[in-house]
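**Q** Pasting the relevant annotations from Swiss-Prot:
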ACT_SITE  HIS320  active site
BINDING   SER219, HIS320  aliphatic aldoxime binding site
BINDING   HIS299  heme b binding site
MUTAGEN   GLU143 to Ala  Retains 95% of wild-type activity with butyraldoxime as substrate
MUTAGEN   ARG178 to Ala  Retains 19% of wild-type activity with butyraldoxime as substrate. Significant decrease in heme content
MUTAGEN   SER219 to Thr  Retains 26% of wild-type activity with butyraldoxime as substrate
MUTAGEN   SER219 to Ala  Loss of activity
MUTAGEN   SER219 to Cys  Retains 2% of wild-type activity with butyraldoxime as substrate
MUTAGEN   GLN221 to Ala  Retains 96% of wild-type activity with butyraldoxime as substrate
MUTAGEN   ASN279 to Ala  Retains 53% of wild-type activity with butyraldoxime as substrate
Amino acid sequence: MESAIDTHLKCPRTLSRRVPEEYQPPFPMWVARADEQLQQVVMGYLGVQYRGEAQREAALQAMRHIVSSFSLPDGPQTHDLTHHTDSSGFDNLMVVGYWKDPAAHCRWLRSAEVNDWWTSQDRLGEGLGYFREISAPRAEQFETLYAFQDNLPGVGAVMDSTSGEIEEHGYWGSMRDRFPISQTDWMKPTNELQVVAGDPAKGGRVVIMGHDNIALIRSGQDWADAEAEERSLYLDEILPTLQDGMDFLRDNGQPLGCYSNRFVRNIDLDGNFLDVSYNIGHWRSLEKLERWAESHPTHLRIFVTFFRVAAGLKKLRLYHEVSVSDAKSQVFEYINCHPHTGMLRDAVVAPT
């Protein structure tokens with residue numbers, strides 16, 4: 001049994017774990033491993049917003065343009081494509097890329113092809129919305145958890161290997177305990193989301209400044225290779241409960257500290273649905289996320305269902321990744337998006 005925290009990220013604890021040293025988890029789970037070379041990763045959520053069937057093809061073309069830009073020098077190591085409908089009834093396509101080298105991501109973002117497209121006046125007149133939500137956590141600022149050991153999705157795809165069975169799971173507080181930084185840091189938030197350019201109510205170009213320790217969770221489900229019994233388990237038992245919880249956070253998450261919640265379905269380049277989905281949630285802090293997870297009936301139902309089936313999973317692939325990041329390592333930029341998109345809803349106007 002291994003610790004979720006890799007050897008080179010271990011340090012003397014000043015903050016204790018939630019369980020005693022002799023704790024034994026009830027079923028096996030694994031985490032992604034990377035060597036000491038990995039100092040920081042970049043998680044880029046690049047969105048296209050549209051409304052209704054009339055704009056769908058133009059939105060797909062814009063999504064495909066973003067994907068093609070990933071083939072430029074310094075593009076991401078892995079990416080995926082998703083669709084979701086938000087709380088305001090808008091459709092959103094997201095291209096999600098992961099870089100294991102922040103300098104490469106910076107070069108890509110500043111390249112003429114990428115920068116000129118984003119800053120072009122054409123973006124303002126196409127009838128589509130665009131957004132960039134980028135977080136770059138350091139190695140000690142994120143954790144992963146998988147119920148399987150191969151072909152890891154998301155940030156796991158830029159890591160080097162999979163751990164052996166790990167200790168820190170199956171109890172409330174285990175998410176925090178898997179963060180290397182949790183050994184010495186409570187990961188408390190600073191400040192508020194602030195509008196630093198533009199006006200969300202007017203649309204156009206808007207830039208939001210984040211704050212330290214925004215928590216970002218991606219929690220995924222892959223039933224593409226599952227056989228009939230597991231497909232039924234997911235579609236009939238897990239999904240309805242999951243959908244209820246995720247819709248609740250999408251529509252009612254603000255008082256709980258949830259800035260944005262999107263339950264997305266993976267798609268191909270033509271917009272066809274795949275049998276893969278995940279939830280992506282931005283929270284004011286890890287503590288706010290924990291409080292909801294440990295106490296709200298919608299998540300408790302999800303947790304109980306997972307506990308009941310976890311030990312018997314064969315081809316149904318369930319996982320999550322959670323990170324916090326520094327304000328200086330975040331980008332939140334929007335073009336023509338409605339004012340409840342992403343970080344726009346909860347951002348306050350910066351004092352002048």
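Counting begins at 1 with the first residue displayed.
Cβ from N, Cα, C; glycine included.
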**Q** In whole Å, note down how far the CA of SER219 (mutagenesis position) lies from the CA of the residue listed as 'active site'.
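**A** Distance (Cα to Cα, whole Å): 4 Å.
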**Q** If you measure from the C-alpha of ARG178 (mutagenesis position), which of the mutagenesis positions GLU143, SER219, GLN221 fall inside 10 Å?
**A** GLU143
**Q** Report, in whole Å, the straight Cα-to-Cα distance of ASN279 (mutagenesis position) from GLN221 (mutagenesis position).
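**A** For GLN221 (mutagenesis position) versus ASN279 (mutagenesis position), the Cα atoms are 9 Å apart.
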**Q** Using a 10 Å cut-off on Cβ-Cβ distances across all protein chains shown, tell me which of the recorded positions (ARG178, HIS299, HIS320) has the largest neighbour count.
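**A** Of ARG178, HIS299, HIS320, the one with the most crowded Cβ is ARG178.
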**Q** Cβ-Cβ under 8 Å from GLU143 (mutagenesis position), same chain, 6 or more residues apart: which ones?
**A** ALA4, VAL31, MET175, ARG178, PHE179, PRO180, GLU321, VAL322, SER323
**Q** Hey, what's the Cβ neighbour count for ASN279 (mutagenesis position) at 10 Å?
**A** 21
**Q** By the DSSP assignment reduced to helix, strand and coil, which category contains ASN279 (mutagenesis position)?
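**A** Going by the DSSP assignment, ASN279 (mutagenesis position) falls within a strand, counted as strand.
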**Q** Within 10 Å of the Cβ of GLN221 (mutagenesis position), how many other Cβ atoms are there?
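**A** Taking all protein chains shown, GLN221 (mutagenesis position) has 20 Cβ neighbours within 10 Å.
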